[in-house]
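Participant: Shown below is the structure under consideration.
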Amino acid sequence: MSHPSPQAKPSNPSNPRVFFDVDIGGERVGRIVLELFADIVPKTAENFRALCTGEKGIGHTTGKPLHFKGCPFHRIIKKFMIQGGDFSNQNGTGGESIYGEKFEDENFHYKHDREGLLSMANAGRNTNGSQFFITTVPTPHLDGKHVVFGQVIKGIGVARILENVEVKGEKPAKLCVIAECGELKEGDDGGIFPKDGSGDSHPDFPEDADIDLKDVDKILLITEDLKNIGNTFFKSQNWEMAIKKYAEVLRYVDSSKAVIETADRAKLQPIALSCVLNIGACKLKMSNWQGAIDSCLEALELDPSNTKALYRRAQGWQGLKEYDQALADLKKAQGIAPEDKAIQAELLKVKQKIKAQKDKEKAVYAKMFA
């Protein structure tokens, strides 16, 4: 008979803790920290722990290192699970346990009754190897068929980012990989706090912070601190780090908005809008024109008459040589702020570009029919 999964994190302080540092498309997203239920399924837990450390050397059946480092999440299904652990073929057809190719189902003590449970992938009864999955919703149809052997205790936000990556079928469009992995020792903080020298003392993901997300005043203090760190990076022209900090602000805002009353959400809008606009400005500096346009659209969803968003989106359109789109945004901005000198100057510049483009086209046609 299966039992409800433990609610405490960790469920047993003596259980081993392991970690994955996850990269998506070559960029570090964050860390997932997992508790392994060695008190309930010791053989299954030991298999996974050793695959995280790589201490067992080369596998007998695969001829590959028994190690998750460099292993992709090869299968992702939204509102279901994220799957990885095929370190040999990297597509779901391979892998190997530390005990040999396969080992038996140890027990089905825990149910798949919530998000963030770690369970063994298999090809039927008693076919456990190295492949695993992390649930992103309750999956009761897997009870009695797959062995639950751990849980996410930190980094569920990283798992959610993985869950929501673009996929082709069930395969991520960008490579989602376990860049680093290992075992955490007693006293380790789990590595969830930024180590980027920025002075950021807040976990990257609000789910890992020991705060009440309903405390809007506390959230405002945290997000203002993070925004200021982002601004410092912006001033030093470190656009990527600035974006990272502004995005962290938005994660805290979104997590708080999800649990607070509607009336309180308005208090968080100004800082959210400011950071979305700043992300757009960073992307313009990086010549990421489409990214800047997308950020400005997000800002306009928060404030449809925001002239900064219209102005910056017009700059993005110009980067793509979509001058008519730029002209439309600037005319709308001018209608809202007719005295704004910067908008007037940009409008003149775009009109000149449109004229130059038309003159060039006329010259081409003239040569064609000469």
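Each Cβ is built from the backbone N, Cα and C atoms, and glycine gets one as well.
Nope, none of those substitutions made it into this model, it's the original residues.
Summarising the annotation, Swiss-Prot assigns domain 'PPIase cyclophilin-type' to 19-183 and lists sequence analysis as the type of evidence. Among the mutagenesis results in Swiss-Prot, K227 to A has the note: Abolishes interaction with HSP90AB1 and impairs interaction with HSPA8. The residue drawn here is the original one. Quoted from Swiss-Prot, the note attached to the mutagenesis of N231 to A states: Abolishes interaction with HSP90AB1 and impairs interaction with HSPA8. Listed in Swiss-Prot is the mutagenesis experiment F234 to A, annotated as follows: Impairs interaction with HSP90AB1 and HSPA8. In Swiss-Prot, a published mutagenesis experiment is listed as N278 to A, annotated Abolishes interaction with HSP90AB1. Record note (Swiss-Prot) on the mutagenesis of L284 to A: Impairs interaction with HSP90AB1 and HSPA8. Under its mutagenesis annotations, Swiss-Prot gives K308 to A the following note: Abolishes interaction with HSP90AB1 and impairs interaction with HSPA8. Record note (Swiss-Prot) on the mutagenesis of D329 to A: Impairs interaction with HSP90AB1.
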Participant: If I take the alpha carbons of K227 (mutagenesis position) and N278 (mutagenesis position), what is the distance between them in whole Å?
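Facilitator: Here the two Cα atoms are 10 Å apart.
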Participant: If one measures from the C-alpha of F234 (mutagenesis position) to the C-alpha of N278 (mutagenesis position), what distance in angstrom results, rounded to a whole number?
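Facilitator: Here the two Cα atoms lie 9 Å apart.
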Participant: Spatially, and counting Cα to Cα, which of the mutagenesis positions is closest to L284 (mutagenesis position)? Options: N231, N278, K308.
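Facilitator: Spatially nearest to L284 (mutagenesis position) by Cα position is N278.
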Participant: Same chain only, sequence gap of 6 or more: which residues have a CB within under 8 Å of the CB of D329 (mutagenesis position)?
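Facilitator: Once residues fewer than 6 apart are set aside, D329 (mutagenesis position) is near L310, Y311, R313, A314, W317.
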Participant: What's the most sparsely packed of the mutagenesis positions N231, N278, counting other C-beta atoms within 10 A?
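Facilitator: Counting other Cβ atoms within 10 Å of each of the mutagenesis positions N231, N278 gives the minimum at N231.
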Participant: Taking the Cβ of K308 (mutagenesis position) as reference, which residues of that chain separated by at least 6 in sequence fall under 8 Å from it?
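Facilitator: Expected: L277, A299.
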Participant: Can you give me the Cα-Cα distance between N278 (mutagenesis position) and N231 (mutagenesis position) in Å, rounded to a whole number?
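Facilitator: Taking the Cα atoms only, N278 (mutagenesis position) lies 9 Å from N231 (mutagenesis position).
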Participant: Let me know the model's mean pLDDT on the domain 'PPIase cyclophilin-type' (19-183).
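Facilitator: So the average pLDDT across the domain 'PPIase cyclophilin-type' (19-183) works out to 98.
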